[in-house]
Amino acid sequence: MAKKRESPKLIKIKDAIKLINQQVSLIGIVLEQREPKQCRNNDWICTLRIIDDTYPSPGLTVNVFSKTLEQLPQIKNHDDMILFTRIKMQTFDSGERVNAACSRWVSSFALFEGVDFVCYQCSTNFHEEEALYKSAMDDLRKVFAGCSQVIKAMQSISYRTKPCSEVFSFLREIKIGKRFDLVCRILHADEDTSAVFVWDGTDAPPASILAKRSEEDKAFSSLSVHTLLSRDVLLSFPTVGTILRVHLSSHLFYRVKPGDWVKLYHLLCEVDRGSWVIKVTSSTKVHHLAQDDRLVEKIMRIYDKRLSSKLGHISFWCFPSPPGLTETDDNCAPFVTLMDIITFPKVTCKYRCIVRVVAAYPWQVEDFCSDENRRHHQVLLTLEDSTATLEAFLCNKDAEYFWGLGFQDTETLRKKRNWLLGIRESSNFVAPRNPPWIECCILSYYTNKADPWNTRLYRIFGTRLLH
């Protein structure tokens, strides 16, 4: 009969640091997790700092080794506990300091969360009976129960690469060509994790549109998030706040998943076809944050306060509303964002929103009418707010009401179109356009009853341009 494997005896960190070159087993609260690195032998290492009631400061540094990135500890929350077995205590810095090594051959670990200490990750060689350690975890939790704010403060400091030197920007503060650091939520990651979509609840500033006149006759090509992802994916996204795409090397996003909060360091913003594009630099880094990190909580407080406001679905950049540029027939309907419209659960509905008109197709006002008698008017306008772009038709009576004139006066119509799209009258060459914000009413409808969602379209109605 095989001899039953004995479970290792737990010791406290204060005692462990005295047992140099010996293997120990212990439980601690994770205070810090540093960015993983690849070793020369192609293994991976990440460094954790843990504490217990006997060694709350500065804590014990544990270097965890694994064959792959995915096998490294992936801390989910503040106050999560980690159980290490058979880690080796060792000295460094000429014997002045002590740390521990969690070998992938001999040592093992397990991570626990919640009041019931549910194990959510363990190394492949972890074979201990979890129940044997829950009493020790419960005792440790009770010791720190009244010190959670202190632990959070210590964790907030330890997540900094240089204490008191980090300054994070909101998306509403980005500028062309200026490097910045961002705290954001990952909403979606491509299958190969080469690109992610990020959000922080704020509105990126409207980007100037730079296009040659020869290009204006082409249909507008947008890089808006809704053109890159399916509607099913968009349904899980917030409908307020700008969502931007970030391209990163797959090794930087090796364990990023939707719902994660991260710090992105050393990003760079550019504008492509009127849309913001976030690019990485040679020094870009990704650091994970716990859901209850103070920075995350601050962002969500700001976002929740915005949603509670009647004007929360209006872009920050046109707040409170563009006065006197247009008038609408439905002044009682609440304002919505374009993402609200795109993800609305019904195919047909009426909406009121504040947008910019960033493109018109066809471009020449002489082509707005499709017949010689100039009775049938149709133009496709590309609308934009801080959340998305949306193409909406402006047709016939709705168009005549919108422009406030008949279609015979092409010169006046051209001036109104130029003002609406932010075109400078005197410019014949490449010039940036910055269209004004206008209030408008939009109707969603379908053209095929048998396939309503795939034939869903939009048109502007009940809106009059006053300029």
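For all residues, glycine too, the Cβ spot is worked out from N, Cα and C.
Don't expect the noted substitutions in this model, because it carries the original residues.
Keep in mind it's a predicted model, so treat the numbers as computed, not measured.
Quoted from Swiss-Prot for the published mutagenesis Glu35 to Phe: Reduces POT1A function in positive regulation of telomere length; reduces binding affinity for CTC1; has no effect on binding affinity for STN1. The DSSP secondary structure for Glu35 (mutagenesis position) is coil.
Taking a C-beta cut-off of under 8 angstroms and a sequence separation of 6 or more, Phe65 (mutagenesis position) has the following same-chain neighbours: Cys39, Asp43, Trp44, Ile45, Ala101, Cys102, Ser103, Arg104. Quoted from Swiss-Prot for the published mutagenesis Phe65 to Ala: Almost abolishes POT1A function in positive regulation of telomere length; abolishes telomeric DNA binding.
As a published mutagenesis entry, Leu132 to Asp appears in Swiss-Prot alongside the note: Has no effect on POT1A function in positive regulation of telomere length; has no effect on binding affinity for CTC1. For the recorded site, Leu132 (mutagenesis position), the DSSP three-state label reads helix. Its Cβ taken as reference, Leu132 (mutagenesis position) is surrounded by 12 other Cβ atoms within 10 Å in the chains shown.
While the structure shown retains the original residue, Swiss-Prot records the mutagenesis experiment Ser221 to Ala with this note: Reduces POT1A function in positive regulation of telomere length; reduces binding affinity for CTC1; has no effect on binding affinity for STN1.
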Between the C-alpha atoms of Glu35 (mutagenesis position) and Leu132 (mutagenesis position), the distance in angstrom, to the nearest integer, is 31
